[in-house]
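A short worksheet on the structure shown next.
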Amino acid sequence: MILKSSIDRLLQTIDIVEVISSYVNLRKSGSSYMACCPFHEERSASFSVNQIKGFYHCFGCGASGDSIKFVMAFEKLSFVEALEKLAHRFNIVLEYDKGVYYDHKEDYHLLEMVSSLYQEELFNAPFFLNYLQKRGLSLESIKAFKLGLCTNRIDYGIENKGLNKDKLIELGVLGKSDNDQKTYLRFLDRIMFPIYSPSAQVVGFGGRTLKEKAAKYINSPQSKLFDKSSLLYGYHLAKEHIYKQKQVIVTEGYLDVILLHQAGFKNAIATLGTALTPSHLPLLKKGDPEILLSYDGDKAGRNAAYKASLMLAKEQRRGGVILFENNLDPADMIANGQIETLKNWLSHPMAFIEFVLRRMADSYLLDDPLEKDKALKEMLGFLKNFSLLLQSEYKPLIATLLQAPLHVLGIRERVSFQPFYPKTEKPNRPQRFAHVSSAPSLEFLEKLVIRYLLEDRSLLDLAVGYIHSGVFLHKKQEFDALCQEKLDDPKLVALLLDANLPLKKGGFEKELRLLILRYFERQLKEIPKSSLPFSEKMICLKKARQAIMKLKQGELVAI
């Protein structure tokens, strides 16, 4: 039997929109997603998916449920089959128990009761309360995150409320000595940070001591409820803001999270004293947010940022790294009133790929030609994880970092790596915080292809042999007007007069090939979400992959 805690963890981790959109075409509508119901015939969309709450409901036929129930209904699977299918898809390990089904309601209730005892103790301990306030925490924040304190009086509270001590030992609240088998408080004399599941249930604690010789932070031990390698501190309060802002700030400490929330950055979370791992990714990816790593600039912080960036870059996640130098961290900046400076820094992260390449270069003695050669091989090996377009974007950066001739990297034109900044803002520290310039936008590419066709309409016969108007997302009307020879169309005239569309002799075929490539790359994303039968999806995906391979080898492929 699959443990209930394992089922809960799966439901809390997976994104219901990602699950359902692989079966049904969803469109955003306010805070929800809508579609025509897959469980009954209808013409107008009445099937609603709530990403934040993790459920779907059809206002037409009444079908409703969570991700598991949807997969069961759509694929006609049993409960266990649907669970195992989702776990396999999202790389989540299910735990099985051969014994009787076990409900964790009592465990959650016990931890909530203990958390309440800790909270009461903190407000009866002026010294510890003053410490937190001196660190910049307001009373409202202390209450919102339900901070507490573990003192000897907690023993009395446990006895007085008749809480199950054996259970509390299992849950890591109490320990038992090896010698006399007496119980003791594991978090004695520590400020307590309750740690919640994504569904806002207490699953464990982090404890901070003010004593110098003891370990500064300790967490609850691993249990059926508490897995520090997959939990994120503050996520239960941040998740709605993450979905709305499409951005998540990952920090290193509990206090960083609380102070960031207090300063208005309510999309901040933290790992539980561990590095970011693949086990965190399913939860971190929910809602497809931009991921900002906000780490200390010391050696440990740089190493953690490097390992996380390697993982996130290979996962093709949007976002980047912000390192805080001179022993600063977000908590310090907020406490010092530097909120605007912090906001500016968070607006200009260094992209994951760029950060990795710079760290790789820094790890070699580049005055030594042999070391430089090793660095080049490592950096190019890393770039092989990405598309040819991305590789071409970052090769000039490698040449700059290694002071290597451009032709060594296969670069013919005299180009250099150009970080991109939004036109509305100018960062204070461009040498550290940069967005990498992306490949030409699809809209620009569509304009360029149509401009070539306007300048030389004999190319139109070539073009229509390979493409149709469905290739264009932004300039479909202009292409249709051109095919219908409506050359006085104002939009076509505007393109003809656009001075920002550089044409090169013999360049049309290259741009046409790139436009077709973009089309098939979109198909790879859209086909799995279509309503086609599984066998047809596989055929279409295979065709798209073959086309992409030929296009990258320089062939033109008809759509």
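Yeah, the Cβs are placed from backbone N, Cα and C, and that goes for glycine too.
According to Swiss-Prot, the domain 'Toprim' annotation covers 246-327.
Taken residue by residue with DSSP, E252 (Mg(2+) 1 binding site) is part of neither helix nor strand, so it is coil. The Mg(2+) 1 binding site annotation in Swiss-Prot covers E252, D296.
There are 14 other Cβ atoms within 10 Å of the Cβ belonging to D298 (Mg(2+) 2 binding site). As annotated by Swiss-Prot, Mg(2+) 2 binding site applies to D296, D298, with the evidence given as sequence analysis.
The mutagenesis experiment F534 to A is recorded by Swiss-Prot, whose note states: Decreased binding of C-terminal fragment to DnaB, decreased stimulation of DnaB 5'-3' DNA helicase and ATPase activities.
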Measure the Cβ-based neighbour count of E252 (Mg(2+) 1 binding site), defined as the other Cβ atoms within 10 Å of its Cβ.
24
Three-class DSSP secondary structure - D296 (Mg(2+) 1 binding site)
strand
Measuring Cα to Cα, how many Å separate D298 (Mg(2+) 2 binding site) from E252 (Mg(2+) 1 binding site)?
12
Could you give me the DSSP helix, strand and coil counts for the domain 'Toprim' (246-327)?
32 helix, 21 strand, 29 coil
Neighbour count, 10 Å Cβ-Cβ cut-off, for D296 (Mg(2+) 1 binding site): what number do you get?
21
